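A.B. asks: The natural variant K178 to G is recorded by Swiss-Prot, whose note states: In RNA edited version. According to Swiss-Prot, the natural variant K178 to R carries the following note: In RNA edited version. Recorded in Swiss-Prot as a natural variant, K178 to E carries the remark: In RNA edited version. For T248 to I, Swiss-Prot lists a mutagenesis experiment annotated as follows: In mns; flies display reduced sleep.
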Amino acid sequence: MAAVAGLYGLGEDRQHRKKQQQQQQHQKEQLEQKEEQKKIAERKLQLREQQLQRNSLDGYGSLPKLSSQDEEGGAGHGFGGGPQHFEPIPHDHDFCERVVINVSGLRFETQLRTLNQFPDTLLGDPARRLRYFDPLRNEYFFDRSRPSFDAILYYYQSGGRLRRPVNVPLDVFSEEIKFYELGDQAINKFREDEGFIKEEERPLPDNEKQRKVWLLFEYPESSQAARVVAIISVFVILLSIVIFCLETLPEFKHYKVFNTTTNGTKIEEDEVPDITDPFFLIETLCIIWFTFELTVRFLACPNKLNFCRDVMNVIDIIAIIPYFITLATVVAEEEDTLNLPKAPVSPQDKSSNQAMSLAILRVIRLVRVFRIFKLSRHSKGLQILGRTLKASMRELGLLIFFLFIGVVLFSSAVYFAEAGSENSFFKSIPDAFWWAVVTMTTVGYGDMTPVGVWGKIVGSLCAIAGVLTIALPVPVIVSNFNYFYHRETDQEEMQSQNFNHVTSCPYLPGTLGQHMKKSSLSESSSDMMDLDDGVESTPGLTETHPGRSAVAPFLGAQQQQQQPVASSLSMSIDKQLQHPLQQLTQTQLYQQQQQQQQQQQNGFKQQQQQTQQQLQQQQSHTINASAAAATSGSGSSGLTMRHNNALAVSIETDV
């Protein structure tokens, strides 16, 4: 029985050897096919280099692209049996070689001279676009937006005209412009075409302390402290406006009594506030903050002349000046109350002086209302409104001009139409201007109305003309407002959101061979782990089992071979990345990949030879064990021999 079992085990061993030989033959055929493909690709690159050399020597354009038969069959033969020569075709332009660009699977073809028009861009610079070159497919690959590349390629073909496709969002196209490195000039031109007005660059102070103070008061978004300062400024502005309105209430007014005659008195409002007045004290606190803010901003500004020319700073100055004039008036009245000798003044001069001073004080108090425009520094809505009015000055001028023509025309018409009526409200043409303005703006107070039939007809025509006149320029003003509003919101969204698009995976030097090495290395290591798990989980296979001792050297050899391969891979990657990409041509890149793949094949062959030697030693050991088992007649040893043979064959198959 033992001899039969040994013969049965040898038969299985032969079958496994046969399968192993078939697998090795299949692997050898695959390697030969890969080598043929590499030779063909290398031949293509050599032909392309020869074409470029001929072009540089002869001064002509590039050669026409070879046919597939010429590329695959090497150097073709002409009709006479000799080698066929490709003569360059004369051109008027250089760089007529066609370039294939693959954008997410969509292939584009263009001429090299088209891309070379913009050498500072990604596609125009040979060193930069070489990172994305695939030598096996002989094309450049970009994993980017396909619809956007139509406009990018048209930018090169048209000589610098950039047009965004309708189906591409604005943010996506902006990212594509940045990726292809078209430059700041192209980006600014694109933003102008899309309606984004280029904002003027606001310089910062050179001194570090001045820069911090300037950012603190001028840019509320720069820090948390700047936001606090902005909130305080807004609160003080609102408080001053509320005080300005509340002090005009009758219960808060101050009155003076004047003796006009012997038995007559006159009561008038006191235009000069008292120093102890609560409103005046609050106004003083607000002015202290406004003055402090304006002074600090002036001292920290980078350009004093531009600071004085700014409209917002002029408004700040106008909002402060009335207080100091009022304060000077209060101090002057306090001096008048003192019993000091004064020159006699006539009653007429005194009344005229009082009227003049009251008029000046009222104008000064009116100027305080301009403080409300200080809110525009902290309000995006007011800034948009100001930009809209500034951009619509022409339309507003046309509106006022049309209203002026209508007012003159219809006020004259209604005056002559109502001239014969006894109860007419229109005493003169200038007196009818008010009625024409109120009617054309469709307000209609009713204080002046036509009485006669002809006057009513003129009033009807005036109302219709006013509706048409006002309605014509209003849509243009509204469209300007929508434009500035959407532009502001789009800019805020682009600044607040970070668009994380899929970036291209460039073909860096050596990446083609490294991927194959890493995959083969991971597969071999996973196979070793599975083999080790299988050995440990095999029933009856203990540490003293002969199968364990036969497998252990093989696993140790594989682990020792894995470490130098991984270290050599990392060293080769580091060395290749240290070389400047500008000095690598397509031929050098491919030659490096060929050398790496050749080293991989040599290592694989050495590993295969070592494995075969180990298997031969294991087979001789198992044959000796089977012979010993046959002589002893032990059934258990025959079973052990079969188990060892099966284990050795499984090891050889996995390798």
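The backbone N, Cα and C atoms fix where each Cβ goes, and this holds for glycine too.
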A.B. asks: Could you find out if DSSP has K178 (variant position) as helix, strand or coil?
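C.D. replies: Reduced to three states, the DSSP call for K178 (variant position) is helix.
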A.B. asks: Using C-alpha atoms only, work out the spacing between K178 (variant position) and T248 (mutagenesis position) and round it to an integer in Å.
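C.D. replies: Pair distance, Cα basis, whole Å: 59 Å.
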A.B. asks: Through the lens of DSSP with three states only, how would you label T248 (mutagenesis position)?
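C.D. replies: T248 (mutagenesis position) sits in coil per DSSP, no helix or strand.
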